[in-house]
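According to Swiss-Prot, the ATP binding site annotation covers Gly772, Pro773, Pro774, Gly775, Thr776, Gly777, Lys778, Thr779. Quoted from Swiss-Prot for the published mutagenesis Lys489 to Ala: In PEX6pA1; decreased binding to PEX15. Swiss-Prot gives this note for the published mutagenesis Tyr528 to Ala: Cells are able to grow on a medium with oleate as a sole carbon source. A mutagenesis experiment is reported in Swiss-Prot for this position, Lys778 to Ala, and the note states: In PEX6pA2; increased amount of peroxisome-bound PEX6. Results in accumulation of PEX5 on peroxisomal membranes. In Amut mutant; abolished ATPase activity of the PEX1-PEX6 AAA ATPase complex. What Swiss-Prot says about the mutagenesis result for Tyr805 to Ala is this: Cells are unable to grow on a medium with oleate as a sole carbon source. Swiss-Prot lists Asp831 to Gln among its mutagenesis entries, and the accompanying note reads: In PEX6pB2; increased amount of peroxisome-bound PEX6. Results in accumulation of PEX5 on peroxisomal membranes. In Swiss-Prot, the entry for mutagenesis Glu832 to Ala states: In Bmut mutant; abolished ATPase activity of the PEX1-PEX6 AAA ATPase complex. The structure shown retains the original residue. Record note (Swiss-Prot), mutagenesis Glu832 to Gln: Abolished ATP hydrolysis. The unchanged residue is displayed.
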Amino acid sequence: MKASLTFSLSGIYAPCSISRDIYLEYGDKKAECLYGTIRLPQYGPGCTPGKIVHCVLDDSLPFCSIVVPSKLFGFMPTQPTMDFCYFEPILDNVVPVLDSVTFLINEQLYSKLMDLPQEMQQIQFLHYKYNINSMETVVHSRDILTSGLCQILNCSPFPQGLVDFTETQLILVNDTEQKLSALKYANEDEEYALPKIGTNSALSIDLESLPCTISRDLLRPAPHINDDNSIYAFTDAETLLRLDVTSGSFITVSNMGCVRLVKLFVLLLPNGFKKRTIYAPPKIIASFPDCSVVTISKSNIGHTDIPIANQVFISRVGGWLQSQKCFQNIILTTLKKFFSESKRILCQNDLIPIAFDSSMADLNIAEENDESDDEDELGQYYKNDSLVWFFVTSAELDCFSKDNSHFIIDPNRTKLITTNITNRRPLPLSRSNLQRYYGFAETFYYDLHIFPYVRQLVNILETSFNCSQRGITLNASVLLHSTTNNVGKATMVRFASKYLGIHLLEIDCLSLTSNSRQLDSTSKIIGYIRAKCENVLPYASPAVIFLAHLDSILLDVNANQDPEAIKLQKSINFEMSKLLDDFTFKFPGTTFVGSVNNIDNVPSSFRSHMRFEILVPVPSEAQRLRIFQWYLSSHELNRDVQQKVPVSYMDNISFSSLSSYSAGLTPLDIKSIVETARMTATARFYQESKKCGWLPQSILITQEDLSKATSKARNEFSVSIGAPQIPNVTWDDIGGIDFVKGEILDTIDMPLKHPELFTSGMKKRSGILFYGPPGTGKTLMAKAIATNFSLNFFSVKGPELLNMYIGESEANVRRVFQKAREAKPCVIFFDEIDSVAPKRGNQGDSGGVMDRIVSQLLAELDGMSTDADGVFVIGATNRPDLLDEALLRPGRFDKLLYLGIPDTDTKQLNILEALTRKFVLDNDVKLIELAKLCPFNYTGADFYALCSDAMLNAMSRIARMVEKKVSQHNELTGENISTRRWFDKIATKEDTKVVVKMEDFLKAQEQLTPSVSRAELNHYEAVRANFEGA
């Protein structure tokens, strides 16, 4: 229900007072109090989480009234406040009791509380100081109890609930980081004395765009229903007082000779707006596109002083949407609705924004449907997603007035005439976020300090625009390319154009390729692009022509193709190059931008016409963190949510761990992760509400939701998107590696944990080569490295790199290293590297493909120690003597680690313990005795086979025992039950428990043959001596 609201200066946990009518309607006559949820209106879309409060009856309050402490909503009522709220009772007064409440305490206060001899005395302090009463007071996360002294950090398991001194754990945390020093109630520092009224006839003040539309319910005084809401501006009460005007009065906003009339309203507390700033809608901001500071002054003009225009001439502002015939009817219909629903106040040279639903264009709403109610019936289904502008060219008035520039458009008296098209630059993003204001799906906001490739594109577009303003022809063109799909090439172009205020003409070339291999396809494709752009560009400058998926129509000519196909391909390549030059030369200030996935497929003849090429990589860790923050922001989480419950995330979410674990994923994958986590949190929300019998005030996404969604995304899309996975092999799974482990920590752990030590120019060691007999754990060791240091893991096999086409094998090597750089920190593991990189000159393959692979591998390894932080290369081989000698030089595989056969009983014991740590061993098993029985030419793989055979022997022995028990049971009972039925109905846990005995190990050891003979072992030792001696 909607109730009148008054804020008091009482303590934060003072009971809220309610009038008798509310108490009688919702309260229990037997109960002494009532619990309910108070939700304040907000300046923006969606709804805010409500606060559960403890309410008491106050007979002195007027009808349908509530009094609430202002501190509960984090502000002091020094200015006009909101005077209504939404109240919902808690059914059956069931408010959950919290398990724990964490308080952040000032250092001095914390030390004094810790000096108290009993914990109960600390609870009594909170009780008397902040009026926290057991099983009565409702506390909320982030409540400020005292500015600079005490705040509630967290409530568990719900963000708000009752405190029970006998059950709720109260946790006091010392504020050692001085976070409380900057924590205050909003408006707390303001004096209660009013400022001097009318001290300035004009004020210089900041002008900013409203972030969203303001509900009429928040306008004080309430305006007339026919008032023009496109000229409403807002500011704080202090500014109104200094200007000596009341809320709802006309004022003038001026700068550099431009004067606009606005109706100024007060912003009610609480709100998140800045003080001494005037907030205006986009229509007013468009009149001051380059002015962040304006002069406001009191106006003596009333509504009756503004004349009504007889005729008004408006022209369309050039742009992509205005040039599309399919949108003309819906645009004109929306324009007509804009002028008919209110008496609009306009001025010559005004820009009028018109938002419309482009999906309604298919319904072909005609202009002549004046007397039809179809438009009103469809209005509830509108969801605006596009914006066009109109420009007021001139107006005809009957008479002169006090204000010669402004006039009113009366839908019953004024004739509106649309004329030609005019050119106007769009508003840059820094002046107005039009997508957020009108509720459109927002384009991701790139931080130019974190995304250098976006900064490069912005700089190119900005330079091109500035040069065209000075009459300098730059003819800029940019080719965006990437090695992975869905990295945001189109998004960055849309952002850059909005950020700078540049028209965008976007064409997806995939829609042009259905008949791209026919003889007349070239003329059709070129004709379509020319027709779409040439009609717009004369009235849309500066502009960006963006052709997405350009490689779908441009292909490099292959000599093996059909001659007709070659001719066709050369034709379209030539025509596209000519088109590029024509547009950039004929329309100064126009920048051509194309995007491709694989730049190697773009013909060199076309690439030579592109001035700039920008590589768009997979996001780095810092970039992924920013993307997670964007998609977990309030405006993104609550967009297109049908439910009324707001969605947010827990305060303890670690964005750094999310960004680290999501290495190699694209922005689209991160968006999918957040959507999956939101759905999981929503399902849990309704399940918990059914269990506890009440509906929490918000849906909270937890760290576990995001972690599970990230793991699911990596598992599902690892093959399709090429994202590597982190294996699950720990040091405990490997035995006898103490020396090798120490060497690995020095090589890998040091650069990861202390990168500052290598800033002086010292090169990192990024290459490790494991060599030794087969079965000694080289592959297992590489996986353990990736797991221990949380590194992504690429395993590369030799045959995967080979390709029948010339140059493709080396390209495969480049792709492997490129994927690793995109997924860093990462380990590239080359198993049996001697088959990939043998000595050059000794191979008999035609074409020398192996030699070229070795050369490419050497080139990639040379960059590992300098510009590839977090990428480590590990090779494994049984025959290091077959490797090309250049691989073993410093800067490449400069760390050679020999993984030999365990040659002592202790090492063999360590391996046995690692392999059997998950076994259930009998008391008679003595692993040290077993190790003494094993010869010293057993490899790690041999010990793995020994333990596996022992487990198999134990299972066979238990199977025979079970069969014997089943046979005895059938003889005693006369039944004929099967073994499966016996397990289902009669068997106990002891019958299914596999216990490995010493006899199982001894039997397995007798049957085991070593995989490495003594002679072979001597050969490997000789190779080791040769390498270590060298």
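Backbone N, Cα and C define each Cβ position, glycine as well.
Please situate the listed features within the shown structure.
Following the DSSP three-state reduction, the secondary structure of Gly777 (ATP binding site) is coil. Within 10 Å of the C-beta atom of Gly777 (ATP binding site) sit 26 other C-beta atoms, taking all shown protein chains into account.
For Lys489 (mutagenesis position), the number of other Cβ atoms no farther than 10 Å from its own Cβ, over all displayed protein chains, is 23.
Its own atom aside, the Cβ of Tyr528 (mutagenesis position) has 13 Cβ atoms within 10 angstroms in the protein chains shown.
A C-beta separation below 8 Å, combined with a sequence spacing of at least six in one chain, links Asp831 (mutagenesis position) to Lys778, Thr779, Ser795, Val796, Lys797, Ala876.
In the three-state DSSP assignment, the secondary structure recorded for Glu832 (mutagenesis position) is coil.
Every protein chain considered, the tally of other Cβ atoms within 10 Å of the Cβ of Glu832 (mutagenesis position) stands at 17.
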I'd like to know which of these binding-site residues, Gly772, Pro774, is least surrounded, judged by other CB atoms within 10 A.
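The binding-site residues Gly772, Pro774 were compared, and Pro774 has the fewest Cβ atoms within 10 Å.
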Quick one: among the binding-site residues Pro773, Gly775, which has the most Cβ atoms sitting within 10 Å of its own Cβ?
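Per the Cβ count, the most surrounded site is Pro773.
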How long is the line from the C-alpha of Gly775 (ATP binding site) to the C-alpha of Lys489 (mutagenesis position), rounded to the nearest angstrom?
46
Using the recorded ATP site (Gly772, Pro773, Pro774, Gly775, Thr776, Gly777, Lys778, Thr779) as reference, state which further residues of the same chain have their Cβ within 8 Å of the centre of those residues' Cβ atoms, listed in sequence order.
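In sequence order, the nearby non-listed residues are Phe770, Ala876, Asn878, Leu899, Thr939, Gly940, Ala941.
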By CA-CA distance, flag whichever of Lys489, Tyr528, Glu832 among the mutagenesis positions is nearest to Gly772 (ATP binding site).
Glu832
Please report the distance from the Cα of Gly777 (ATP binding site) to the Cα of Glu832 (mutagenesis position), rounded to the nearest angstrom.
13
Hey, which of the binding-site residues Thr776, Thr779 is the loneliest by Cβ count within 10 Å?
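Across Thr776, Thr779, these binding-site residues, the one with fewest Cβ atoms within 10 Å is Thr779.
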What's the CA to CA span in angstrom from Glu832 (mutagenesis position) over to Pro773 (ATP binding site)?
12
To the nearest whole angstrom, what is the C-alpha distance linking Thr776 (ATP binding site) and Lys489 (mutagenesis position)?
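Between the alpha carbons of Thr776 (ATP binding site) and Lys489 (mutagenesis position) there are 46 Å.
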May I ask for the distance between Lys489 (mutagenesis position) and Pro774 (ATP binding site), taken between their Cα atoms and rounded to an integer number of Å?
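Cα-Cα distance, Lys489 (mutagenesis position) to Pro774 (ATP binding site): 46 Å.
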